[in-house]
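Quick notes on the structure that follows.
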Amino acid sequence: MSSFRSMLGVPPSTASTQDSVLVIIDAQGEYAEGKLKISNIEASRPNISSLLEKYRAANAPIVHVVHETPAGAPLFTQGTKLAEIFDELTPKEGEAVVTKHHPGSFADTNLQEILEKSGKKKIVLVGYMAHVCVSTTARQGAQRGWDVIVAEDAVGDRDIPGVDAAQLVKVALAEIADVFGTLVSSKDIN
């Protein structure tokens with residue numbers, strides 16, 4: 001069975017720290033210890049951290065995307081650890097931080113401008129949740145002409161009514177790979 005991309009003759013992409021921007025989506029406490037706890041957090045979180053270290057070592061562009069909810073919201077509650085970026089991923093000077101209020105990281109943010117200034121054509125997406133923010137960002141990125149790559153072992157999701165997290169991730173990533181981007185392992189990005 002062939003993907004939509006392959007039927008169009010679009011070859012799979014590769015990524016390196018030299019030719020791409022790392023975009024870390026919603027790596028926040030809500031997904032580690034909140035109501036939206038990710039089922040594979042123990043596996044995906046270290047892979048995000050490892051990629052971040054590769055990009056930092058290469059002095060490559062990095063964007064941290066954080067989801068913000070209204071004051072008093074029960075998810076990503078402002079002023080609590082649930083809203084904070086994971087400690088090991090804390091942005092360093094020179095790393096962009098984009099605050100979003102919608103599932104897609106491009107919607108009503110300056111992400112497009114930041115990426116354009118990087119001079120790169122590829123974006124490597126990692127983070128949470130595969131079926132919502134990662135998928136929406138991949139789709140928005142592809143629509144804007146970015147070569148989208150998802151590090152499939154550096155994303156995760158939670159169980160939702162009717163679908164367990166592993167199946168949800170599998171389907172979300174298959175949809176991205178069919179039309180919007182390329183899936184790679186984090187270890188294949190150097």
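For all residues, glycine too, the Cβ spot is worked out from N, Cα and C.
Using a 10 Å Cβ-Cβ cutoff, ASP26 (mutagenesis position) registers 23 neighbours. Per Swiss-Prot, the feature active site maps to ASP26 (among others); the stated evidence is experimental evidence.
In the three-state DSSP assignment, the secondary structure recorded for LYS100 (mutagenesis position) is strand. Around the Cβ of LYS100 (mutagenesis position), a 10 Å sphere holds 20 further Cβ atoms from the protein chains shown. Taken from Swiss-Prot, the feature active site applies to LYS100 (among others).
Residues or ranges marked as active site in Swiss-Prot (evidence: experimental evidence): CYS133 (among others). CYS133 (mutagenesis position): 22 other CB atoms within 10 A of its CB, across all protein chains.
According to Swiss-Prot, the mutagenesis experiment ASP26 to Ala carries this note: Impairs the isochorismatase activity and reduces the virulence; when associated with A-100 and A-133.
A mutagenesis experiment is reported in Swiss-Prot for this position, LYS100 to Ala, and the note states: Impairs the isochorismatase activity and reduces the virulence; when associated with A-26 and A-133.
Quoted from Swiss-Prot, the note on mutagenesis experiment CYS133 to Ala is: Impairs the isochorismatase activity and reduces the virulence; when associated with A-26 and A-100.
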